Amino acid sequence: MRVAGGRALSRGAELRVPGGAKHGMCLLLGATGVGKTLLVKRLQEVSSRDGKGDLGEPPPTRPTVGTNLTDIVAQRKITIRELGGCMGPIWSSYYGNCRSLLFVMDASDPTQLSASCVQLLGLLSAEQLAEASVLILFNKIDLPCYMSTEEMKSLIRLPDIIACAKQNITTAEISAREGTGLAGVLAWLQATHRAND
């Protein structure tokens with residue numbers, strides 16, 4: 001799978017990011033109900049198991065109505081700040097010290113694409129995020145959908161967005177519920193937050 005001007009990953013592919021970004025936090029953003037909380041919980045599980053073993057049933061979640069800080073520890077500790085989708089109007093208050101951004105979209109719900117695209121464009125145009133590495137995650141690939149992920153990317157003109165953005169952007173298809181692609185997300189986070197000693 002290829003994306004003009006950016007990087008794309010097939011399911012389970014390895015994510016690579018060049019170093020050089022400033023130290024800081026990872027922001028986890030996306031509309032309400034896209035699976036951000038489950039993603040963070042699953043990333044914790046994957047990092048604690050070193051990517052081995054079955055993840056089992058997904059843990060219970062509820063919509064985030066504020067902010068959650070979660071530490072992911074593998075080769076080094078990475079703090080992920082998850083902001084609830086309902087907090088979209090004030091996300092910009094949390095952009096400072098952001099080294100990386102995980103933006104989650106629901107691949108099973110094409111009707112939500114336009115709203116997610118508007119949010120993404122707002123993030124990419126923010127000066128405070130100009131140097132942040134961005135990973136756009138198409139979550140819920142385990143659920144049936146009448147559009148393929150490639151059709152969704154084309155519909156929101158993602159290749160054009162990536163070509164015009166200041167940020168280094170990578171895309172991936174994942175299933176937080178099943179664990180598909182999460183080892184790659186963890187590897188991307190580790191590479192992005194590599195210490196500059």
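The backbone N, Cα and C atoms fix where each Cβ goes, glycine too.
Residues annotated as GTP binding site in Swiss-Prot: 30-37, 82-86, 139-142. DSSP assigns CYS86 (GTP binding site) to a helix.
Mapped onto three states, the DSSP output places THR37 (mutagenesis position) in helix. Proximity of THR37 (mutagenesis position) to non-local residues of its own chain (separation of 6 or more, Cβ distance below 8 Å) is seen for THR61, ARG62, PRO63, THR64, ASN68, GLU82, given in sequence order. According to Swiss-Prot, the mutagenesis experiment THR37 to Asn carries the annotation: Loss of the inhibition of RIGI-mediated antiviral response activity. Loss of GTP binding activity. Loss of interaction with RIGI.
Summary: among the binding-site residues (GLY30, GLY33), the fewest other C-beta atoms within 10 A of the C-beta are counted at GLY33.
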